[in-house]
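As structure tokens, the structure follows; a few thoughts come after it.
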Amino acid sequence: MRVLLATCGSRGDTEPLVALAVRVRDLGADVRMCAPPDCAERLAEVGVPHVPVGPSARAPIQRAKPLTAEDVRRFTTEAIATQFDEIPAAAEGCAAVVTTGLLAAAIGVRSVAEKLGIPYFYAFHCPSYVPSPYYPPPPLGEPSTQDTIDIPAQWERNNQSAYQRYGGLLNSHRDAIGLPPVEDIFTFGYTDHPWVAADPVLAPLQPTDLDAVQTGAWILPDERPLSPELAAFLDAGPPPVYLGFGSLGAPADAVRVAIDAIRAHGRRVILSRGWADLVLPDDGADCFAIGEVNHQVLFGRVAAVIHHGGAGTTHVAARAGAPQILLPQMADQPYYAGRVAELGVGVAHDGPIPTFDSLSAALATALTPETHARATAVAGTIRTDGAAVAARLLLDAVSREKPTVSA
């Protein structure tokens, strides 16, 4: 049996699929992965065949200017078209297709799977995105009247907005390969049987009328040692505070403001350069900049983790028992910020842009013995087998060819 995994997103979208790929392979199936060209080295590390699809996922971060509305429209057009152009050859002979991340790409992937008669599966990294009549949808970043309409109407409004953005492009490509038009974009891309690749303690699945399954987060154990230089820095003093924004750019002056606040608490700093290639504001001996490292090990040796609130970073920090301060920038990050605060394992910063005072106050909470104790306690409840659970679920579903889980 051969399985195709596909995504066009950033590290936060690709890394869970890397974990799933390894666990599917462990069960004896062949696996290949369609992903941006940036993923070549990572997939080579774990021995998963890589089919480069689409442009570099780093391109939006490395732009000199912010994305405009026209840029977003062009990206959407290309994301949908790329799936129709590239996925068919990669999916040929596969028994199933699994995708995560951008809806614009997912609807293209499912269309190809439909044409080839291949079962299709979609996984969320955040339960708040699972459509439900019992809680409101996450904001789409556009003017909304959601406070004046009921919850099902809010989801339908967002679904119609998705159709307005994607429907014409999608159905044009579908018509070209002999497929009927799609109107319900959410159900088509997400299916009525989605998976939730998030931890049930950190991000519990809420009531939904869909046949959703929560597997736990898809995280591959990382056995890599820390570099001698980083290990020496850690050994040279008390646990530092980690600062990083992953594959996002940092808000203006956020690095300087954060380091000033951390220093004011008498703590050292580890700055993750990330995709934006962040730099330290000075050459102080109390700061250390890092590139690619084993965060699973590193987070177990820091006093706190200040980050953007991506699902992957939040899960890894929670599993390591590290207190967190989340500066949510977009998408599912406000949700994870709220959950960290609700669990008592850290602080949800009010808004994406920190000030010295706001971060100082957040650190005053995150660095307390009480927060550390709570983070340690919650760490013991976080599942470590999510990718293995999903791999078994996938292969069992395909083998049984159950209509409730196949396209």
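A Cβ is built for glycine as well, from the same backbone N, Cα and C atoms used for every other residue.
Original residues fill every noted site, and no substitution is shown.
Taken straight from Swiss-Prot:
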MUTAGEN   Asp13 to Ala  Decreased kcat, while it does not affect the KM for UDP-glucose
MUTAGEN   His125 to Ala  No decrease in catalytic rate
MUTAGEN   Asp332 to Ala  Strongly decreased activity
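The most densely surrounded of the mutagenesis positions Asp13, Asp332 is Asp13 (count of other Cβ atoms within 10 A of its Cβ).
Around the Cβ of His125 (mutagenesis position), the same chain contributes Gly12, Asp13, Pro16, Thr100, Ala197, Ala198, Ala217, Ala311, Gly312, Asp332, each under 8 angstroms and 6 or more positions distant in sequence. Following the DSSP three-state reduction, the secondary structure of Asp13 (mutagenesis position) is helix.
Secondary structure from DSSP puts His125 (mutagenesis position) in coil.
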